[in-house]
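Engineer: Got a structure for you, written out below as structure tokens; questions coming shortly.
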Amino acid sequence: MSFIDPYQHIIVEHQYSHKFTVVVLRATKVTKGAFGDMLDTPDPYVELFISTTPDSRKRTRHFNNDINPVWNETFEFILDPNQENVLEITLMDANYVMDETLGTATFTVSSMKVGEKKEVPFIFNQVTEMVLEMSLEVCSCPDLRFSMALCDQEKTFRQQRKEHIRESMKKLLGPKNSEGLHSARDVPVVAILGSGGGFRAMVGFSGVMKALYESGILDCATYVAGLSGSTWYMSTLYSHPDFPEKGPEEINEELMKNVSHNPLLLLTPQKVKRYVESLWKKKSSGQPVTFTDIFGMLIGETLIHNRMNTTLSSLKEKVNTAQCPLPLFTCLHVKPDVSELMFADWVEFSPYEIGMAKYGTFMAPDLFGSKFFMGTVVKKYEENPLHFLMGVWGSAFSILFNRVLGVSGSQSRGSTMEEELENITTKHIVSNDSSDSDDESHEPKGTENEDAGSDYQSDNQASWIHRMIMALVSDSALFNTREGRAGKVHNFMLGLNLNTSYPLSPLSDFATQDSFDDDELDAAVADPDEFERIYEPLDVKSKKIHVVDSGLTFNLPYPLILRPQRGVDLIISFDFSARPSDSSPPFKELLLAEKWAKMNKLPFPKIDPYVFDREGLKECYVFKPKNPDMEKDCPTIIHFVLANINFRKYRAPGVPRETEEEKEIADFDIFDDPESPFSTFNFQYPNQAFKRLHDLMHFNTLNNIDVIKEAMVESIEYRRQNPSRCSVSLSNVEARRFFNKEFLSKPKA
């Protein structure tokens, strides 16, 4: 039976934009007036401006001493057809100091019909004639993908990966336990999750991945999802030129060397100057800049210093043949004045796509950060390097550089990152990058001549760099406001219609809801206001959005894996989150994930926090659906926590420690020791600290391989009993209004 993906038939409503094309053809008899022409021959150019579109201002090149210029230059504007769009045409004269306006005219775009193309003459000063060619068409192929379904590339990956996993599971589990794997359809979907926790999470996850690789578990996984510190390890691993041919063991040796150095070495004046020069280039191109950009550079220099030009898109070559699990990364979109725990949209990143499932909007990775309007790119920038994304994914730790540098807390209110930059730049900076302004919209028409400006731009840049360095090492709001710490990108959903809300689980009313009452949903895990505003939409009028570390809401990347389109059967999660002590209950983040899932009607096994009281601290806990027959879509969760229990006694599973040296190396606490090197804010790991944490999680994982294997066998059996695990019957559809009419009218087989 072929698999039908019902999600591809759900309509994600969006309105098509219009593309307005203007060709500036020519002008004749350009004049500065009788007196002006006596003094100088015009150097004409044309400015085009439409205030209702983000990339609003365009200009032609200028011709020296030419009263009959022929430009033949083409410009495109993406327009909202519901707006009153007016084209302002300005004829300019380029001068060395200040350009001069020679005349203006306007054209109402709504006077044209879609599909129409015509030449329109404009008269300036009763003498000059300028001719423009204009055309209007519908943008029927937006750059955003509007869909609730997985992208075709991920679907192809899943099919290829299932064949690989089927053989790997047979080898791992043996003939008896894998006899249910008759075809790829019987293969359960296994996901591995890593939490946040700074370098502690990164180092711990390195030990986990080594164990999963050696044991063969990694070959049975479809996804590896990370958050914050875990994404740093995933980025290091997947960007390594020798992975997956070379396993984590050798790559982890390189990692240990990289994190043994003092991070202050990365903040020498010479290196900071290089960082800021890169930021100058980015800012000058019209992109927002925050301290997260610098933080990403520092993380990149530490972990992937010899591949700083690597991009997320380039990681596709690691997964295109399905030889390793698909990596999934995450950050949050947040609102400037609302707690992340109250409101946050989860943004997912893969080598194939970046987007927000809540709105059914996705884009190719190389478009993230570009300027969009109504789903169409209006200004494309170079793809952000992987280290920039690493800074965004772990941006909560950008504040730690206050501590590293000894910067005291600034109490200045209302001082944004952009205002801070404005204070230390000159008026010649290309864009002021204010949080919600459009640079081009606010440029004065009489601007300095570009050629003249180039003569002293380098001096201004040098001054900007000098002041930026001073800001980095002084008491600065750059460090002390969310505006300064949070990443910021152009809003790729600018101008979209979000009147329709799309639940993350639009197709089913899961039976798990029956066992989860309103009192439980109202019960607070960490904060009385947690998730209070998660149903609110993104502001589609804001020109830029804040993107921050997902750990600021909860520290496990379950939202990526719980998308029903991915149909995950078994989740193996590793939680490196900080706890008050080694003996503290380890379920806070998991309980937050459970509550978030229930509020989004996503299947999740009941988490019983009292298992800690009954069984004490363990290396891992297993949570299963209470009633598998009724909860067919509910995954099983194996939850590993950061705990040093059996590792103190055994150097390998079943192999006791014998010498005093072996016992001493394993005798350490993680959270109880006030001198512990495993603090969330520690970004330097001596070799011994690295090996201790790495080997601890390597041991804990290997020590529970049988638990993982048993869960895999059960997942195979669940698949056998529920062959339509990934598909959804229309009889279970909760929100049929989302389906297109053609799909609903088809006869049911």
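Here, residue 1 is simply the first one shown, and the rest follow in order.
Note: Cβ is positioned from N, Cα and C throughout, glycine not excepted.
Straight out of Swiss-Prot:
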ACT_SITE  D549  active site, proton acceptor
BINDING   D40, T41, D43, N65  Ca(2+) 1 binding site
BINDING   D40, D43, D93, A94, N95  Ca(2+) 2 binding site
DOMAIN    6-122  domain 'C2'
MUTAGEN   S437 to A  Reduces phospholipase A2 activity; when associated with A-454; A-505 and A-727
MUTAGEN   S505 to A  Decreases agonist-stimulated release of arachidonic acid. Reduces phospholipase A2 activity; when associated with A-437; A-454 and A-727
MUTAGEN   K543 to A  Impairs phosphoinositide-stimulated phospholipase A2 activity.; when associated with A-541 and A-544
MUTAGEN   S577 to A  7-fold reduced phospholipase and lysophospholipase activities. 100-fold reduced phospholipase and lysophospholipase activities; when associated with A-195
MUTAGEN   C726 to A  No effect on phospholipase activity
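Give me the lay of the land around each of these features.
Structural biologist: In the three-state DSSP scheme, D549 (active site, proton acceptor) falls into the coil class. Note on D549 (active site, proton acceptor): other Cβ atoms within 10 Å of its Cβ, all shown chains, come to 29.
Note: T41 (Ca(2+) 1 binding site) has non-local neighbours N65, D66, I67, i.e. same-chain residues 6+ apart with C-beta under 8 A of its own C-beta.
Cβ neighbour count for D43 (Ca(2+) 1 binding site) (all protein chains, 10 Å cutoff from its Cβ): 20.
In the structure as shown, the Cβ atom of S577 (mutagenesis position) sits within 10 Å of 22 other Cβ atoms.
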Engineer: Which residue counts does DSSP give the domain 'C2' (6-122) for helix, strand and coil?
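Structural biologist: The breakdown for the domain 'C2' (6-122) reads 13 helix, 54 strand, 50 coil.
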Engineer: Please identify, among the recorded positions A94, D549, S577, the one with the smallest Cα-Cα distance to D40 (Ca(2+) 1 binding site).
Structural biologist: A94
Engineer: Restricting the comparison to the recorded positions A94, N95, S577, which residue's C-alpha is spatially nearest the C-alpha of D43 (Ca(2+) 1 binding site)?
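Structural biologist: Nearest candidate: A94.
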Engineer: Any idea which of the binding-site residues D40, D93 has the thinnest Cβ neighbourhood at 10 Å?
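Structural biologist: Sparsest of the binding-site residues D40, D93 by Cβ contacts within 10 Å: D40.
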Engineer: Going by C-alpha distance, which of the recorded positions K543, D549, S577 is nearest to A94 (Ca(2+) 2 binding site)?
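Structural biologist: Answer for the nearest of the recorded positions: K543.
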Engineer: Which has the fewest other Cβ atoms within 10 Å: N65, A94, N95, K543, the recorded positions listed?
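Structural biologist: Result for the recorded positions N65, A94, N95, K543: minimum number of other Cβ atoms within 10 Å at N65.
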Engineer: Within 8 Å of the Cβ centroid of the Ca(2+) 1 site residues D40, T41, D43, N65, which other residues of the same chain have their Cβ?
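Structural biologist: Going along the sequence, the neighbours come out as P42, N64, D66, D93.
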